[in-house]
Amino acid sequence: MNSLTWILAVLFVTPAASYFIHVDANEEQCFFDRLTSGTKMGLMFEVAEGGFLDIDVKITGPDNKEIYKGERESSGKFTFAAHMDGVYTYCFGNKMSTMTPKAVMFTVEITEPHQQAPGAAANQDAADNAKLEEMVRELSSALMSVKHEQEYMEVRERVHRNINENTNSRVVMWAAFEAFVLVGMTVGQIFYLKRFFEVRTMV
């Protein structure tokens, strides 16, 4: 029973955090997480708005060794296992842009290395529990991915709705301006023609 409780608890204890940041033009924002050797860390990101929806991404380890580097990416997902204890850094850079800020939504998921479930007496039971726990972890990761994708879709839907509303308002304003100009030109032509014929009559 203790083993079952331990395994089911894995589904709810996987640390994960979601963030929404704004990276100004020619700026780089970095974040840090302290990991132990063997810990898995997953980074999923998407550029919600700004320019061509691209951002530079970089992940470095405690030894300043580059683990991942991507340039001008609009979205992505990368998972790695910590090769040593220490602070791992992941940065989002917008240095390629001189004017446009970028809005980035990203999620960090940290999975601790496998530990034997308490109360596992025999090796076979321990192996079965480890396999079941790994399956639960994979299910948990899949559910988290679905949740994050839904969050990304909500953000993108909101951004596109704002763009559409802004575009519609501009179209309405431009149509009103064109109508005003058309009415003005029509009235001007009427007065011009009226004056022209009045002059012809006097002659």
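Cβ coordinates come from backbone N, Cα and C, glycine included.
Original residues fill every noted site, and no substitution is shown.
Pulled from Swiss-Prot, these are the features on record:
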- 28-110: domain 'GOLD' (DOMAIN)
- V47 to I: In allele sel-9(ar26); suppression of lin-12(n676n930) egg laying defect (MUTAGEN)
- G51 to R: In allele sel-9(ar174) and allele sel-9(ar175); multivulval phenotype in combination with lin-12(n676n930) (MUTAGEN)
- G51 to S: In allele sel-9(ar176); multivulval phenotype in combination with lin-12(n676n930) (MUTAGEN)
- S97 to N: In allele sel-9(ar22) and allele sel-9(ar177); suppression of lin-12(n676n930) egg laying defect (MUTAGEN)
- S140 to F: In mg550; defective expression of the proteasomal subunit rpt-3 in a pbs-5 (proteasomal subunit) mutant background (MUTAGEN)
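V47 (mutagenesis position) sits 14 Å from S97 (mutagenesis position), taking the Cα positions as reference. Annotation for G51 (mutagenesis position): spatial neighbours S97, T100, K102, criterion Cβ-Cβ under 8 Å with sequence separation of six or more. The secondary structure of G51 (mutagenesis position), as reduced to three states from DSSP, is coil rather than helix or strand. This prediction places the mean pLDDT of the domain 'GOLD' (28-110) at 92. Sorting each residue of the domain 'GOLD' (28-110) by its DSSP state yields 0 helix, 56 strand, 27 coil. There are 24 other Cβ atoms within 10 Å of the Cβ belonging to V47 (mutagenesis position).
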